[in-house]
Structures are given as structure tokens and as C-alpha cells.
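K.L.:
In case it helps, Swiss-Prot gives these features for our protein:
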MUTAGEN   SER37 to Ala  Normal resistance against Blumeria graminis and translocation to the host-pathogen interface
MUTAGEN   SER38 to Ala  Normal resistance against Blumeria graminis and translocation to the host-pathogen interface
MUTAGEN   SER40 to Ala  Impaired resistance against Blumeria graminis but normal translocation to the host-pathogen interface
MUTAGEN   THR43 to Ala  Normal resistance against Blumeria graminis and translocation to the host-pathogen interface
MUTAGEN   SER45 to Ala  Impaired resistance against Blumeria graminis but normal translocation to the host-pathogen interface
DOMAIN    522-735  domain 'ABC transmembrane type-2 1'
DOMAIN    867-1119  domain 'ABC transporter 2'
BINDING   GLY912, VAL913, SER914, GLY915, ALA916, GLY917, LYS918, THR919  ATP 2 binding site
DOMAIN    1192-1406  domain 'ABC transmembrane type-2 2'
Amino acid sequence: MDYNPNLPPLGGGGVSMRRSISRSVSRASRNIEDIFSSGSRRTQSVNDDEEALKWAAIEKLPTYSRLRTTLMNAVVEDDVYGNQLMSKEVDVTKLDGEDRQKFIDMVFKVAEQDNERILTKLRNRIDRVGIKLPTVEVRYEHLTIKADCYTGNRSLPTLLNVVRNMGESALGMIGIQFAKKAQLTILKDISGVIKPGRMTLLLGPPSSGKTTLLLALAGKLDKSLQVSGDITYNGYQLDEFVPRKTSAYISQNDLHVGIMTVKETLDFSARCQGVGTRYDLLNELARREKDAGIFPEADVDLFMKASAAQGVKNSLVTDYTLKILGLDICKDTIVGDDMMRGISGGQKKRVTTGEMIVGPTKTLFMDEISTGLDSSTTFQIVKCLQQIVHLNEATVLMSLLQPAPETFDLFDDIILVSEGQIVYQGPRDNILEFFESFGFKCPERKGTADFLQEVTSKKDQEQYWVNPNRPYHYIPVSEFASRYKSFHVGTKMSNELAVPFDKSRGHKAALVFDKYSVSKRELLKSCWDKEWLLMQRNAFFYVFKTVQIVIIAAITSTLFLRTEMNTRNEGDANLYIGALLFGMIINMFNGFAEMAMMVSRLPVFYKQRDLLFYPSWTFSLPTFLLGIPSSILESTAWMVVTYYSIGFAPDASRFFKQFLLVFLIQQMAASLFRLIASVCRTMMIANTGGALTLLLVFLLGGFLLPKGKIPDWWGWAYWVSPLTYAFNGLVVNEMFAPRWMNKMASSNSTIKLGTMVLNTWDVYHQKNWYWISVGALLCFTALFNILFTLALTYLNPLGKKAGLLPEEENEDADQGKDPMRRSLSTADGNRRGEVAMGRMSRDSAAEASGGAGNKKGMVLPFTPLAMSFDDVKYFVDMPGEMRDQGVTETRLQLLKGVTGAFRPGVLTALMGVSGAGKTTLMDVLAGRKTGGYIEGDVRISGFPKVQETFARISGYCEQTDIHSPQVTVRESLIFSAFLRLPKEVGKDEKMMFVDQVMELVELDSLRDSIVGLPGVTGLSTEQRKRLTIAVELVANPSIIFMDEPTSGLDARAAAIVMRAVRNTVDTGRTVVCTIHQPSIDIFEAFDELMLMKRGGQVIYAGPLGQNSHKVVEYFESFPGVSKIPEKYNPATWMLEASSLAAELKLSVDFAELYNQSALHQRNKALVKELSVPPAGASDLYFATQFSQNTWGQFKSCLWKQWWTYWRSPDYNLVRFIFTLATSLLIGTVFWQIGGNRSNAGDLTMVIGALYAAIIFVGINNCSTVQPMVAVERTVFYRERAAGMYSAMPYAISQVTCELPYVLIQTVYYSLIVYAMVGFEWKAEKFFWFVFVSYFSFLYWTYYGMMTVSLTPNQQVASIFASAFYGIFNLFSGFFIPRPKIPKWWIWYYWICPVAWTVYGLIVSQYGDVETRIQVLGGAPDLTVKQYIEDHYGFQSDFMGPVAAVLIAFTVFFAFIFAFCIRTLNFQTR
């Protein structure tokens, strides 16, 4: 590292080390004297001398030891002299959790203040010895990015469109172009510079290209995009260094391992990213200080040395990052995911930021990092980042959606992007001047950032026009961009870009040229530790698998019980082979669960891989190696339970040989399924790919169809099937035992019984085939793991693209044509220069709403209702993590005696810092909590709240926008309206109401857009948020709860949403919103405020007043609370003034002050008044629980499910392709064997073919339907809680939707298999084949749906379903015929659905065949009809009961699905 070591040493040459140390110690002492002033100077002098000696000793250490050894200050209590600051020598690589926490608590009491102090000291230390820090300047010149995409209806993912797209892509590969795609220009010829040491804010409306610009600068653009122009770092092109290691892109999507804690997540990130140049900097710094005789301050030295310590599992930098991001309070809480409670959304967003800033990277591109955070937390985080940028000369470009004015003022430079063009880039101080030159001015009580995001929009621009000399005309973005170039800031930027960056000026340590900054050994160790941790957290998964295999082993051992087994003839040997075969298959299937686990982990892996945390092999190797112990355990369990119980060859050597094969089968299967997961990458495709692969190795393993019978065109596949070797090895190991080889096949035969059996199964006779099998399985395991690693390395996640349906579509047509939309957008054009939302106050709400026009769409009648609640408390069971830390209480209280009221026509804001209990309170009041303990009184207009009736008159907009992904925006609203509006409202009226609500929230241009999955496809975050609100508004509720309706929105979108909310309130509805970081105008759109502090306590409840004067006056009335600065956001000031830091500073508890205030007494009186019903009022009553009757609910649910299924090609198309592939495989492998009736073996092969087809198509149907049902179930929980419908109509509609798709699947499957296998072409036989296949596929599908309804998530459903695959297989009648099943298990044969399927298929095809066939073991020849009756127990006249039972299984599984959907709720809130 180039730190100019040839500079002359600083300081006088004759200064002694001892004197230098003394000076420095006395300097350090003065700095800490304020804190520890109680100690005497005499004692402090002694301490100084001791400390000086310690520093002298450290200076004498070898460099390696010296750079990891320092002094740590600690407070020591002394009875004589009081608290003393003592120092102890520590090794920074061995700091324990307590030491790290003490240091952080002592040095960083108030995060932003102490952060600046320590960083200033750190910078002064570096500057003192003349070291220049490495910096990065990022330039982009003439950058243009384009994408090709489908538009309109062609962009919808219907089955038809997907088939067309696949066909066009295939033709495109051979040069035939049919596809007509639109070209979208995302960024258009933009140029600029991101400078080090300056905070740069990226602003722009949604879809303006902000994320694309950040990704481009970070070198992470999708390769399918067309890019032109140059991006350079310090003059280097992106291909000349490693941009993904030099810079870090912090995504707006939060992808984390849900079962890791916050601290574990950041520690792992810190280990993978390493320390970068910190160690080299420290080394050079220490050398120069030693030469100059300079002694560092202890806290700075410890911080720098701990930050530069490589290979530590728990880094001090992690504790520092947790502190400055405000995550220290939840550091030991798991992050959580969709189905597992963890940290809040805002905290999760901070974890995403912390994951990157914990590393050494100083060039950060941060994408909307404040979503879900309150404004004071955002300010604190941005303030700390600003200090890092200014004092460490970092390079930061950050996009924020709604930066408060005080946060906006922290930035030095602004980049404003709109429609893919740069409108302005330069100093913050000049940006308003630029727009004033056009005639636009930012109003006084309007945040500059909000103004900037609205002023370029056609719908919002006019209200800011202030030029009285000329009339307003719309100024397009292109004109702003053009005029910027001639503006003095733009000219300066152009001049700067005209001079190329001088590479010699750049520090060579600024850029990273190595792909990984940590040694491969250390990366492997980090991934190993993480994998081991995840195994411990996933203990249930491994215990479940082991218990599952023990249960199946117990069933198997009692089914093939040794007392019932003989070794007399070939028939007996076949039973042993059946047991071996089942054991092989069950241990193969055991690996199937690995696939679901791996698919769920891939998104986080791809993120970390692309951030160059670690190479793929360091992920795959620990996964493989740590899977070995669980395989040994499961294999041992299987062998111990089955081997001697069944009565296999009693030699100990054969026991251990079979154990080795079973273990290798498990390892091979787990490796194979991990490979399939990494290649397929989504659960639906992986389930199909897994089943298809399993079918291939299953069919061609030599046991369903002996080697000699396999058609020539499939002969090669026999040798590449792992099960070939597994089967050969198992059979050879058993059949070469003396008990088989010491007997003749029959009394008149010269062939040994074992040899005869091997001949019949076409297995090789050589003993060495056992070791060939072992070697082959080892090779397959190694091969699959290598391919798994390669797939992880080179394949990218399967991303779906949204169709191009521009938000500003046909804007010219909109202007002047749609008065309602124009009035909503401008909120009265006559008030130019004023803030529309700010004017929507208590006194002028009706005036500012623009008259009745704005209320169009909210005119359906409703009853205004008030809600009052008194002394509401909420408890949950004490989390295990807290009990582990010594907390003795059994319950954790989240709400502490909350009292208040929400009234009609009054818009109430529910505010507080993250973790204050805002969402918890709303969930409790709305009746959305599924667990915990609620106390207190909640009333609706004086009557006790009854949840069933309350759901009919209330709406709840959740913080997470949960919608069915495959329907359009308009369809989502139609569905909500038709189910929730009263029956008396006609269809036309409902449709009109839906259209009006769409206009109200400005979704009309997106009416035909697919909703999609968040972060994957479909609507953007802000569009999804507006849809959530619209879905509730179309229900026409009296009371509406909105959980952070503006979170994740930019200022313009937030204003649109709040206009819709305000219009809703002005109709007389009761509306309550939790809100995190409101701008001034949005905050002052509210009428009343309920403010909460952490711990679930109210600290203010009352009116805001004009310009928020009432809430400001309330807090300013307390002694010590500073006055609000001029033009400061009152929401931010209020949160700061009442923060925990402020309470500590003032030594007050604002909750206690509120409880003692007159305001609290007035609220108590109001609640008391509202708790008594008005005279003559009656309680809420509805004749029925739901708006629609059961038939109406069913029709609506079926309508939505139909569209969902039609637009789910990754489900329906994938299973259709799988069934087609299975049909062709079965047909080509068992080509025309249906007509072979010479011996019993031919019949066994046919049964094997039909059994395999039904099992594999059925299992595929089961596994592919699970993700579909799981996604829709999450939506179902929201819709049922909203009172849309009951569970039964929903469940029956989903069951009904499967019928036509399974019918299509069955018809073409039957035609292909029936013809290619060569069954008899008789109408009756073909009908029964189709009938049995149809109901078999159907019951498998419903079985998959049932398993999801019984379990909390898809992963557990997959494991649960697979638990019964083995039992269904075992009792199917293939491995052990019914007459051979012991009497104590025969009952299960009759309740096994697969057994009835095999029964029906065989009887329908062979029950009337009188052809005589040769029977094994020298028995007399029988007719086919007699043979299947004697050997399998299949009676030809039993087809009627078979048909009835198959229908019964189908109905039973569907019923259990519906019943569980109705009764079980796995959502934890």
C-alpha cells in the first residue's frame, strides 16, 4: 500500500519516547477528565505513569503483535477515590462480547455525536503523520441504457403467451425473428461525477431510472440490457479492476437468512468482506507514529486495531455498525421471514444497509435505504454516514424516497433524475436557484426534496408556478435537461468532465484488483461456521427426517417380518429383493427434502455471491461435508431397525456392506437434489426437474425393466443411472450369502438359487460388482457436487420481467380530458405556490378538497362510527433469547395501558420510533392478532367490539402489500368490491365504483397491469401500496386502518396516497394511519396525533393544530426541551425531542408526563363519553357474517382463481411438460410390452411401468401445487381477516380450478402411454384407464394442497408430504403383493390410495385376459386372469368398488384441505 514511507519522521529528533508518552497520556487524560472528574489528580498521575509504562511495553513488541495489542480503558470503582479510569492491555483479536459492549457503551453513548467525535479523532491521528487516505471518484459519460420488452396484453404471463414466447425464442436462435418488442430507454445520454468526501443524494420519481443508474455505477447491470457510454473509477474502466469489490450496491430488497440473528448476519458479512486496506493503513500509521514518538489515544487505537483485525468471528466493527444504525436493541433477535416472526421491516432495512457498511468498502451506492424507517432514525443513520463520508473521504450516492428537510440538508450534492434524464446534478445550494430560473418556487412549508420530485411531473408542476409575468405552460423533462447544460452548475460539470481523470493522482489502494479480499481458507471457515449454525437452527428439519426414516423403517421391518419370510425358492427371494428395492428407493427419496431447503436458500446465496462475499465452492463444500453426519445417523437408523428384523443375510460383514451402500445412496441423492435445485432455481421448476430426474434413474435402474429388456435406444441410460449400481450392489451383497448359494433353484436344477435369482433380475454374477457399485456411487456423489458448485458459480436467479405499461401512458390525452384526475393532481390550480396537503387542515378540509368532484367514487352510503379504547395491554410469551439472557418473567408486555379514541371525519396519525408498538396497537384494535394476550376495553360507537361484525365495517391496509400475484390491478379491485359491498349494490354500480376508486388513487393507467410478486415482477413498491389502499377503499368501510401507507413511496406518490386518504376522511369516515417519516405537508394533513414511545406507551394524544402548533406547544412546555428551529419538520423535531436520548438528558419519562397532563384527562373524558352509546343507537347487526352468500363467495373466488391458474405457466405449463416427458419416457422405455404375455415377468414389467408413471406424475402434481397454494394462502389470510369470504368457498374454488387442468393432463397422458405401451384398444378398457388415471392425478394434487393446509410453510409441507410417499410406495402392491402382506398390516393396504390405483389399472387391462402365461419357480402355467388374482389378489369384478374408492380419496383430500384452511391459522401476528 502506497503511504509514502519515505516521508521524514515527524517531531524533533531528540525527543525521548518516555517524554512523548507522558505528553500524550496527559493529553488523553484531559479529554476524559470531564467524565471521570471525581478521581484525585494524585491518583490520576500514578495511573498516567502506569499507562505510560504499558505503552512503552507495547512499543517493544514485534510488529505483528503490536498491531493487535492495545490498552482498553475501563471504569474501576474505588471506595477512597471514587470511580477511576484504568487501562488494561488487551489483544483485539480476543475481545469477548462483554469487552466489546463495554467499549461501545463508553465511547458511543449518543450515536451521531460520539460517532463524529471518534471519527474526528481517527482522522486527526491519520493527518498528524501525513498519510493520505485512498479516495474514489466515479464518472459516467454519455451513459445510455435500453431494454427490449413486451407491451400490453402480450406482457401478461398467460399459458398462451408463454408458449408463444418460447416458440419465438427458439426461432430467434436460428435467425427467424417474429417477436415484436418495444424498446424502452431507461437512461438517456447522461453524464456526471460522484466525488469523494461529498454526500450525494439521488432523487427522482418512480421508474425514472434511479435503481438502474445505481446498478450501472456498481457494475451490476443485467447482461440483457443494451449499454453504451463509459463508467470509470479514478480513470479506470470497469473491466480494469473489480468494481463489485471496490464499491457496494445496497439493494432496496431485503434478502437475509431468516433464522440468523441480526448480529450473526453482520458478523458473517464482516468476516467475508475482510478488512481491506485497514491493516496496511494501521501498519504504516504505527510505523510513522513510532518514528515520530507519537502516542495514540487508547480508544482510537483500540477502535482502529480492532477494525483492522483479520479473521475474527465477532468483530468490533459489527458492534459499532449495530450502534450507529440503532440495531443494538435487536442484535440477538432473528431476522425472520414471511412465516417466522423476527425484526420489524424498518429494522430489516437497516440490516441490509449494515451488511454492507460493516465491510471496508468506501464507495457505496445505496438504494432507498430509509423505507420503513421513521424520520428521526433516518436522520440519525444518514448523519452517521455523512460523518463517515466527510471524515473518511468515502464516496456515497444514496437514493431516498421521502427525505425530511433536515435529512436533505445533510447532503452536499443532488442528482435529480426524471424520465431517464438528468435534470440537475451539482451542489444542493444551487438547485432551487435552477428551478426559480424557470419560474418555479418551493413553498415555505414544503420540503425541498418533495418539491424536486413533483416539479418535473406534468400532473404536479403547475402548483409551483410563481411567475406573474407570463402564463403557465408545461415544461417537459427534456427542456429542463437541456437548460441545465447551460446553467452555471451544468457548465462547470461539463468542463470538469472534459478533463480526463489523472490516474497518477489516484491512490493505488483505492481500487480493488483481487476478486476476494480474504484468504480462501478464511472464507471456507466462515461459510463452515455459518452452515453449522444453520444446521443447529434447522434441527427440527433433521430430527423430522430421522424420525420419518425410523417410522418407515419400523413399518418396513414389520411388513417384511423375518418370521414371515423364507429362503426356499425364487418367489421368497423376490420378497427380499422387494425389501432391498424399497430401502434403496426410500433412502433415495429421503434426499428430496434437501431440494426445498436449497431452493429457499438460493436468493440470499445469489446476493452474497454477486457481492463477492465468497466463491461458490466455499458454500457447497460445507453443505456437503456437514450433511455427512446426518446421513450416517439416518443410515444407521434404517439399518438397525430393518436389517435383522427383515432377516437379511446374518453375516456382520454383509450388514456393514449394506450400510455403506445405503449411506452412499443417501449422499448421492442429497447431492443430486441440491444440483437440481441449483439448476432449476425455483420451487415449482425444481419439483418438476427433481421428479423427472428421479423418474429417469428409476426407470432405467434395471429393476422395473431388466437390462436385457431395455430398448436399444435407452441402453446407454442404464449405465448412467446411479440406481443401476445401487441395485446391483445391494442384490449381489445379499444373494451371494451362503444361504442362497448353498441351495439349488429346484430339485431337478443344477443352478444355485442365488444365481437363478440374479439371472432373473439380469444382475451381474461377479462378487466384485459390490465394490464397483460402491466406487460408482462415490463417483456420482463427487460428480453431482462438482456440477452443483459449477451451477452455483455460473447460473443466475430466474428473474421475471414486468410488462411495459407506462404510468404516464397517454398523458396528453389525460390533460384537460379528465377533470377529476386533474383536480386530484393539482388539488385546486387556483392556489398556485401553496402546498395543497398543508391546506387540508381541520378548518378548510372541505374547501381544499376541491368540492364534491374529489369525493366522486366515495358516495356509497355508510354509517359513521367512532372507536374508543381504554387501558389496552398486550403481552406475548417471553422470547427464548431473552430467557436465555436471564429474564425471569414469563410474558413480555408490548402495549402498556393505551387509551384513546378515533372519530369520524378525523384523520389520526399513529407515530413513534421503530419498535414503539404502532403496528401492534393497530393489529390489536383491528382484531388481526393471532397470538398473545390482550387486555382492555375496545368499543365501537359505545358498544363492545365484536370482531365478526367489525370486519364488515372496517378496512385494514397492511404494511406488507399482500395480493394475488397473477391477477391485474382492476381484477383485484373487482374481487374486493364484489365480495365486500352489500348485495343491494348492483353489478354496474360496483363496476363504476371500482373505476372511480382506481382514479382516486391514480391507478387507472395501470388497470391491466399484472400485480406480480414483490421485487420480482409486476407493480413497483409505490404502485403496490396504492393498490393495497384501493382494495380497502372499494369495500366502502366506516373505519380504515392504514399501516404505513406512505412507506416505500416517493414524495409525489405519498402525496397522491394522502390525497386519497384525505378525501376518504372528508366523507365522514374514521381513518387511522401509522406513519414513519412524513414530510411537513403530509404530517400536517392529519387532524390528530397519537405518539408512542418504545415500550408501547403513549406520550401524546391530541390535535395537531394549524401548522402543528398544538403538539409543538405541548412539548416546548416542558423545561429543557429546545425550541423547534425555523422551517424544521415538526414530525422530526417531535420524535427527536421525545427520544430516549432526550429523556436521559432531561431525566424525564414523557409517558409519565403525559399521564399527569390535562391533555390525558381530557382524552380520558372523551373515551368515557364515546364508551356510552348515543341515545336511540343500536349495536352493529348484520343478518349474515359476510356480504355475499356462499354461492356468491364461491363464484367470486372461482373467478379470481381461474385467472390465477391461467396466468401461472410456471405451474401449469411446467406440470404439462413434465407429464408429456413422463408419458414419452414410459412409452419409449416400455415400448409395446403391454401385448407381451408369455410369462409372469412381462406382467411384472407392465405393473412396474404403470406404478412408476402414476407415482411420478402424482408426486409431481403434489409438489408443484404446494408453492401455488402457499402463495395464495398468504393472500387468503388477509382476505379472510378482512371479512371477504369464509374459508369453504375459497377452498372449494381452488379445488374446482384443478379439475379442467388435470383432465387435459390425463387425456394426453393416457393417449400417449396407452398407445406406446401397447395396451388393447377397447373402448371400455381405455375409458377405465383414463378414469383411474384422472382420479389418481386428482387425489395426488389434492393431497399436495392438503399438506400445505396442515403445515405452516411450503418447506414443512414438502417434508410432510414426502413422509407418506414412502408408505404409499410400500403398500402400493408392487414391492410386496397383497397376499404376502402380514395380516396386521393388511388394513393399511386398503387405505393406501396408490394401491387402489394399481389395482384399477391392472384389473381394467388384464382382468378378462385368458391367455396362459409361464409362472416363476416351476409352478404350473396359469391364465393372466388367474395369475393376477392368485399372485396380486386383484379380482376382475371389483372395478366398481375401485372407482368408488378413488372418487372417495379425491373428495377426502379435498375436504381435509378445506377443513384445515378453515380451522388452522399459521400466520403469527
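All residue numbers here begin at 1 and follow the chain in the order shown.
Every residue gets a Cβ built from N, Cα and C, even glycine.
Given the structure is predicted, the values throughout are model-derived calculations rather than measurements.
Please go over these features one by one and say how buried each is and what sits next to it.
P.N.:
For GLY915 (ATP 2 binding site), applying a Cβ distance below 8 Å and a minimum sequence separation of six or more within one chain yields ILE329, CYS330, SER344, GLN347, ARG1094. GLY915 (ATP 2 binding site) carries neither a helix nor a strand DSSP state and counts as coil.
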K.L.:
May I have the list of same-chain residues other than GLY912, VAL913, SER914, GLY915, ALA916, GLY917, LYS918, THR919 whose Cβ is within 8 Å of the Cβ centroid of the recorded ATP 2 site, in sequence order?
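P.N.:
Here the non-site neighbours turn out to be SER344, ASP374, THR920, MET1092, ARG1094.
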K.L.:
Taking only same-chain residues 6+ apart in sequence, whose CB is under 8 Å from that of GLY917 (ATP 2 binding site), what do you get?
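P.N.:
Sequence-distant Cβ neighbours: TYR874, LEU894, LEU895, MET1092, ARG1094, GLY1095, GLY1096.
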K.L.:
When a 10 Å sphere is centred on the Cβ of THR919 (ATP 2 binding site), how many other Cβ atoms does it contain?
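P.N.:
For THR919 (ATP 2 binding site), the count of other Cβ atoms within 10 Å is 20.
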K.L.:
Under 8 Å Cβ-Cβ from GLY912 (ATP 2 binding site), six or more apart in the same chain: what's there?
P.N.:
ASP374, LYS918, LEU1091, MET1092, LYS1093, ARG1094, LEU1135
K.L.:
Sequence gap of 6 or more, Cβ distance under 8 Å: name the residues on the same chain that satisfy this around VAL913 (ATP 2 binding site), in order along the sequence.
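P.N.:
For VAL913 (ATP 2 binding site), the qualifying residues are ASP374, SER376, THR377, LYS1093, ARG1094, LEU1135, SER1139.
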K.L.:
Please give me the CB contact count at 10 A for LYS918 (ATP 2 binding site), counting all chains in the structure.
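P.N.:
Summing over all protein chains shown, LYS918 (ATP 2 binding site) has 28 other Cβ atoms within 10 Å.
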K.L.:
Can you give the mean pLDDT for the domain 'ABC transporter 2' (867-1119), rounded to a whole number?
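P.N.:
Mean pLDDT for the domain 'ABC transporter 2' (867-1119): 86.
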K.L.:
What is the number of other Cβ atoms found within 10 Å of the Cβ of SER914 (ATP 2 binding site)?
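P.N.:
For SER914 (ATP 2 binding site), the count of other Cβ atoms within 10 Å is 23.
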